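Structure first, then comments.
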Amino acid sequence: MESKCLMFVSIVSVFFMVVNGVSETETLLKFKNSLVIGRANALESWNRRNPPCKWTGVLCDRGFVWGLRLENLELSGSIDIEALMGLNSLRSLSFINNKFKGPFPEFKKLVALKSLYLSNNQFDLEIPKDAFDGMGWLKKLHLEQNNFIGEIPTSLVKSPKLIELRLDGNRFTGQIPEFRHHPNMLNLSNNALAGQIPNSFSTMDPKLFEGNKGLCGKPLDTKCSSPYNHSSEPKSSTKKTSSKFLYIVAAAVAALAASLIIIGVVIFLIRRRKKKQPLLSAEPGPSSLQMRAGIQESERGQGSYHSQNRAAKKMIHTTKLSFLRDDKGKFELQDLLKASAEILGSGCFGASYKTLLSNGSVMVVKRFKHMNSAGIDEFQEHMKRLGRLNHENLLPIVAYYYKKEEKLFVSDFVANGSLAAHLHGHKSLGQPSLDWPTRFNIVKGVGRGLLYLHKNLPSLMAPHGHLKSSNVLLSEKFEPLLMDYGLIPMINEESAQELMVAYKSPEYVKQSRVTKKTDVWGLGVLILEILTGKLLESFSQVDKESEEDLASWVRSSFKGEWTQELFDQEMGKTSNCEAHILNLMRIGLSCCEVDVEKRLDIREAVEKMEDLMKEREQGDDDFYSTYASEADGRSSRGLSSEGINLS
């Protein structure tokens, strides 16, 4: 009986898979019929002989279509939303660099869509105000380099999960609205927007708002004129004017009196407070790290003077920084708290702050909130282990501060920013990306740093555990510096499983285990990201599997030869380096093997990269043509005169 039930379940499962496959096939073919395909044979694979998951530009997960990536195909015609509604798992659409125009399609009918990319098309009409109503899952919207007109849609302003918004290079008019949720990436440059920039955007890069002649206010240098035009106010009689004047004077006197009373009370309370308890804090200004991070140095309850004094002495002991490096000048936590601070970003574990000390040193303070799994003794012992690490491709931890509720890590400030910013952020600002020799040097350095961690932290299954492009900083000479390594023993298990890269690996997703090769998988994904220039999130239907999705996409697209659709054209290639780029892609895919037994170990991966480097040094004079010795020569600067144009 049990075997019959199992057989029935299997038959039903197969039946539904077949029905779904046919349904998605017919749905996509119907969608294809609405397109005008400019590039010959661009969608030739879209036929009934092959399953949809093998079609060009179709992204699948577990046999279901979750994304369409139809870029650079000279497509026009209409985007058949009704057909796309038949794809129940659809989460991502990309039609970048095509020739679509006309009315804005009704994407709001695709309520589960997470990302939409329409950059570099020919849309030239107004977007309806309700164009994004009901799209509560929308995270990323790229509409740059079109000719959209009219105001920014009000429905877009209400999007609860929007983290990326690019509207640059259009003809949007009107004022910038107040967004309900502040996007992490926003570019409104080169439009016809006017009015004052909302205060919530006042600390952003001015370049994100340039090219709008009517905009004023921070972060631009253009000051806004008074919002009131008194000359246009209607004239009133002398009697009414005098009456209004008397009311204004009376109100001003009353307000002044109330202010004086409040100030007096505040001064009284401050003096009373100073007499009753010791003041440990350095009284930082409003832009200090203490004010920005909300760090408190002491608990100021209503106990007696003696109990507060004992607490104060205890806090003096516990607020000392523990230094891991002797080559840095010593400073106290109070020096950090009273220093001017600038928030650099907020990652999955907490915020990072850039601080300028009185001695001129620039440090970064990273605040961790998910480190309650280790007691103070265990925590300090592990920090000493990390402090003993010394490698040119690791960012050292200078000092740390321990408190049960949160921890602070102090490190040197690296002005050149992260690899993620150079790969993805610079594009949004129209700046050149990293060239090929620089990218290869970064990959090689990351591999060496990772190998060092595996040699010196042998007790950890994943010595890094959180390798991704935003955790790779670049020095002035574009040497990679790994950060956020060795954190797994200190991060709460639940938070680690939710947030850390190691727990997104195939072996953990499928078997709930982390292995010695898990970091190698992270290295492989990083190599693919560097070579393709693709954002991992662009491939994510289920966020925790985004890296595996990128590897699957590359594996299905890579045919052993150079293709413009697969490789990032921003890095360029010289006449003799194509084979080396392809070999590095093969190394990356070998690191991304889903089967752990078939995956390279870290030593094998690094050896293959070193062998590739030797080949370059022996036979590729072209390799160094864009690889100057000066720091500015190895920056994001495109091709040399010998480069091949990939456009």
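The backbone N, Cα and C atoms fix where each Cβ goes, and this holds for glycine too.
Those substitutions? Not in this structure, it's all original residues.
Close to C348 (ATP binding site) in the fold, though at least 6 residues off in sequence, lie L499, each with a CB less than 8 Å from its CB. In the three-state DSSP scheme, C348 (ATP binding site) falls into the coil class. Annotated ATP binding site per Swiss-Prot: L344, G345, S346, G347, C348, F349, G350, A351, S352, K366, in sequence order.
As annotated by Swiss-Prot, domain 'Protein kinase' applies to 338-613. Across the domain 'Protein kinase' (338-613), the model assigns an average pLDDT of 86.
Here Swiss-Prot describes K366 to R as a published mutagenesis experiment; the accompanying note says: Reduced affinity for ROPGEF12, but no effect on pollen tube depolarization. In sequence order, F349, G350, A351, S352, Y353, L408, F409, V410, S411 are the residues of the chain that are 6 or more apart from K366 (mutagenesis position) and have a CB within less than 8 Å of its CB.
In the three-state DSSP assignment, the secondary structure recorded for K366 (mutagenesis position) is strand.
Whole-number maximum of the Cα to Cα distances across the ATP-binding residues L344, G345, S346, G347, C348, F349, G350, A351, S352, K366: 14 angstrom. Compared over the binding-site residues S346, S352, the count of CB atoms lying within 10 A of a residue's CB peaks at S352. Same-chain residues that are not part of L344, G345, S346, G347, C348, F349, G350, A351, S352, K366 yet have a Cβ within 8 Å of the Cβ center of the ATP site turn out to be R367.
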